[in-house]
Amino acid sequence: MKQHFPLKDIQQEKRIYRGRIFFAVGLVIICLLVLASRYAYLQIFHYDEFSTASDKNRIRLQPLPPARGYIYDRNGVLLADNYPVFTATLSKADVENVDTVIEQLQPILELTQEDVDRFKSRIKTARKTERVAIKLNLTETNIAKFSEVKYKFPGVRIETQMTRYYPHGDLFAHVIGYVGRINDKELKSIDKDLYAGTNLIGKIGVEKSYEDLLHGTPGYESVEADAHSNILRHLGRKDPTRGNDLYLSLDYGLQVVASQQLAGRRGAIVAIDPRTGEILALVSSPSFNPNLFVTGINHKDYSSLRDNIDQPLYNRAVQGVYPPGSTIKPMEAMGGLHYGIVDWATAISDPGYFHLPGDSHKFRDWKKTGHGIVNMHKAIIMSCDTYFYILANQMGIDQMNQWMRQFGFGQKTGVDLPSESEGLYPNPEWKMRTRKSKWMKGETISVSIGQGAFTATPLQLAMATAITANHGSHVVPHVLRATHGAKPFTVRNAPDGKINFNGTDEDWVKMREAMIDVIQSGTGRGIRTPLYQIAGKTGTAQVKSIAQGKRYNEAALSERQLDHGLFVGFAPADKPEIAIAVIWENGRHGGSAAQLAKPVFDYWLLTRKKNPIRPANHQVNGGLMTAGIKPGELPSGNESASSTPATSAPTSAAASTPQATPTRPATNEVDE
């Protein structure tokens, strides 16, 4: 049977085909229009915006941390140096999961939990492309282990950064201080742009006081990097500005000598140029090695320092407060002249004690049998307590307080070191405010000989002595002598005023002569010398109170219950170049403290001019980088002196800070 097939409708098929073509062409045109509009959006209307965003993905600004300024002594001896260390770093832009990377790096870089916590704290506030230190001061073993698995951590780099090094170890620790890693509290207060790429900041001492000068200004380098943070091109840079170099008023040789005197002892020595207020030496013993703190002290070392009964971290010279004992008698005597209560001829008969009218309690002199007929000159020479009991009773605590504050007691000196203590010059208002009780007249008597609640720092005693040497002119103590660098800074060396004194200049001369006689024939006669004249005053401060009627029995006391020995003085007496304050904790009496001051005077006035102590050559006017020396290759601070007198600072002396109980003074048979 024959099949029949319908004929094709050619026209209809053409229409269908043509429609499909038009649809396809239209679809292509629409797609092209979408692409063209998107292209116009990106490349024409928002070109600048997206071009910048694109560049940010491949062009980065890397901070260039500034080199920290060096610190020198007055003669150019290098006290604080910079040294390169290897540091592991990363940025948030380089890794997908920061926590995972850090966890994987812990066994490789031997990260402690403290390292991890510090890194996480810093990375939180860092910019996305800012590189943050994971660990400072990597060892060769750390670097070798990381090199083997480096391919697993494309965003982690080993970089060279500068860190701090103190070539003289514990010798200047309490003055210079140290730098340490920036902590959470500091992160909130610093200018993050100014500290970009920086891990260290001044913590105590000069490093903290002059952080703004020492730190410098960071620079930046523009680089092109790929997705793995590998640098492809260096596009340009702005160099950092290094911090200012600081030249301190301290003298290396004098610091060595002063430190030697306190080796194995607890105490402090402060030496000042009374003409300018420049601090020539400042020693607190025992001391510590500041290098332990720079890249992070471990728990064991810190616990050893913190829990040490001798408190090596405690700056006795600036923070330590002690009863000043008889060292303040020259200043107090000048107050008697100021108020017209006594003159140089005023004399008393000293039976060895004093009692207030209507009170049977005896305030005893240190010399049980008394000093006989005593005028002001003899009272200073023999350190007659009874004379000052009578003077204080006539002067009264209010006038005493007003007068003694002019010498700086009970207030900060304004020294350019942090954490200075005010000490305390007690008065009725203070007692009512703090103890809710009235002032007793017997307390005035105790204060008159530097006991009771009266406390002062060694720095305050040195300043009061400098004011006495200056005939009342006041200078501000300071350790900064000069700076060199991009940041201007003016150091003041001129006297900033004079105390209000109603007497004459001749009165100051007579006081100087009395203090000279203290050394020639009085309680300080153990340090007299024909080579120059010293004007001084000894002092003894009770640590353990003694009941009325009881004798001071040294044999019955422990070593830490023995009296403190103090000494203040200046020399040459007629044209003072140096004023000194010494506190020897539990040193028994002021004569012992004077023995510690004598070598300091000798070095400054004699030895320094002929045979000054200098450290090894590579520690003068340069850095470890210049000398090509690693910290481990340096001798310790104790081995660096090249002259024979006084070889070192103390490394582990003994000391706590016992305070004298504020009670009525009792008999003390020890010669002050």
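Cβ coordinates are placed from backbone N, Cα and C, and glycine is handled just like the others.
Here the original residues are kept at every noted site.
Among the features that Swiss-Prot reports, active site, acyl-ester intermediate is placed at Ser326, with the record citing sequence analysis. Mutagenesis annotation in Swiss-Prot: Asp350 to Ala, described as Decreased zinc-binding. Decreased structural stability. Loss of short-rod shape coincident with increased cell width. No effect on binding to fluorescent beta-lactam bocillin. Lower minimum inhibitory concentration (MIC) to the beta-lactams sulbactam and piperacillin-tazobactam compared to wild-type; the structure shown retains the original residue. Summarising the annotation, Swiss-Prot assigns Zn(2+) binding site to Asp350, Asp365, His371, Cys384. Experimental mutagenesis is annotated in Swiss-Prot for Asp365 to Ala, with the remark: Decreased zinc-binding. Decreased structural stability. Loss of short-rod shape coincident with increased cell width. No effect on binding to fluorescent beta-lactam bocillin. Lower minimum inhibitory concentration (MIC) to the beta-lactams sulbactam and piperacillin-tazobactam compared to wild-type. Annotation of the published mutagenesis His371 to Ala in Swiss-Prot: Decreased zinc-binding. Decreased structural stability. Loss of short-rod shape coincident with increased cell width. No effect on binding to fluorescent beta-lactam bocillin. Lower minimum inhibitory concentration (MIC) to the beta-lactams sulbactam and piperacillin-tazobactam compared to wild-type; the original residue is retained in the structure shown. Recorded in Swiss-Prot as a mutagenesis result, Cys384 to Ala carries the remark: Nearly complete loss of zinc-binding. Decreased structural stability. Loss of short-rod shape coincident with increased cell width. No effect on binding to fluorescent beta-lactam bocillin. Lower minimum inhibitory concentration (MIC) to the beta-lactams sulbactam and piperacillin-tazobactam compared to wild-type.
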How many other Cβ atoms sit within 10 Å of the Cβ of Ser326 (active site, acyl-ester intermediate)?
-> 28
Excluding Asp350, Asp365, His371, Cys384 themselves, which residues in that chain have a Cβ inside 8 Å of the centre of the Cβ atoms defining the Zn(2+) site?
-> Gly352, Lys367, Gly370, Gly372, Val374, Ala379, Met382, Asp385, Thr386, Tyr387
When a 10 Å sphere is centred on the Cβ of His371 (mutagenesis position), how many other Cβ atoms does it contain?
-> 22
